[in-house]
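Remarks on the structure that follows.
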Amino acid sequence: MASKAGLGQTPATTDARRTQKFYRGSPGRPWLIGAVVIPLLIAAIGYGAFERPQSVTGPTGVLPTLTPTSTRGASALSLSLLSISRSGNTVTLIGDFPDEAAKAALMTALNGLLAPGVNVIDQIHVDPVVRSLDFSSAEPVFTASVPIPDFGLKVERDTVTLTGTAPSSEHKDAVKRAATSTWPDMKIVNNIEVTGQAPPGPPASGPCADLQSAINAVTGGPIAFGNDGASLIPADYEILNRVADKLKACPDARVTINGYTDNTGSEGINIPLSAQRAKIVADYLVARGVAGDHIATVGLGSVNPIASNATPEGRAKNRRVEIVVN
């Protein structure tokens, strides 16, 4: 019986051990509280370590920022140096251009100065890193400067400086107006001087005693031009034939032919047009035998109107050429 009893107790012990190995009771309340609180404490510690208050360690005030420099503003203050100077029949060019096209624009604008027989000293260099003044519309400036034998133009940063000796304040102002119209964003400094009145020479005699009055009597006043035109009419040729005769009779006489326009359009258009009108009259006089080196021409644009530009009749009178004995 004892043997049976021992055998009967063994399975009970085995079942008990199996029950202890695979069966777990519910976790207690303290364990659950710890499982919730401990992660919260860790998160709070991490926040305190990595999230610094701005009031303690952050910068105060407005933070400086880096902004790109405006290319337009920078170019206005960093134009390359350029010098254009005229001495009689010699024009000297010194400076830098970024490419051949920019240099070609200057040479085209200089057409009014580069007459046959003019010597050009070209010391222009091409440097791709520089910024230069735009001369693509600058021809009126040099056309207006033709009567100034020592004309100079200098470009430095954002300033254009004009120099030379003009025969009159009209010529001085014409160059300034042309430069201002061509480069409205530049500072234009007009240092052109006006020559003083030359001491009177011995009085002329005969038909040359009062040549200006004689020419005025022949022309009957200024020679007029049609709207936007630079062409002479048959009546003008008859008048200029008689003017040429007067000038040839006074071989020492010198004249300036001033061209004008009405106030229609900008001076960038008016000055070249007025210069063209003066030149066509001068060319005809030369063709009739007047010495070319005794004639100077200048385009003055719309300045010095002789009639009101408010009416078509007044504008027609202002489109004119005047022959002035020097």
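Count begins at 1; order follows the chain as displayed.
Cβ atoms here come from the backbone N, Cα and C positions, even for glycine.
This is the original sequence, none of the listed changes applied.
The following features are taken from Swiss-Prot:
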- 127-196: domain 'BON' (DOMAIN)
- 212-326: domain 'OmpA-like' (DOMAIN)
- Leu232 to Gly: Decreases structure stability of OmpA-like domain (MUTAGEN)
- Asp236 to Ala: Increases conformational stability of OmpA-like domain. Does not alter peptidoglycan-binding (MUTAGEN)
- Arg277 to Glu: Loss of peptidoglycan-binding; in association with A236 (MUTAGEN)
Give me the non-local Cβ neighbours of Arg277 (mutagenesis position): same chain, 6+ apart in sequence, Cβ-Cβ under 8 Å, ordered along the sequence. Phe225, Ala230, Gly259, Tyr260, Thr261, Gly299, Arg319, Arg320, Val321
What number of additional C-beta atoms lies within 10 angstroms of the C-beta atom of Asp236 (mutagenesis position)? 18
Quick note, Leu232 (mutagenesis position): same-chain residues at least 6 apart with CB under 8 Å of its CB -> Ile223, Leu240, Ile280, Val281, Tyr284
Through the lens of DSSP with three states only, how would you label Arg277 (mutagenesis position)? helix
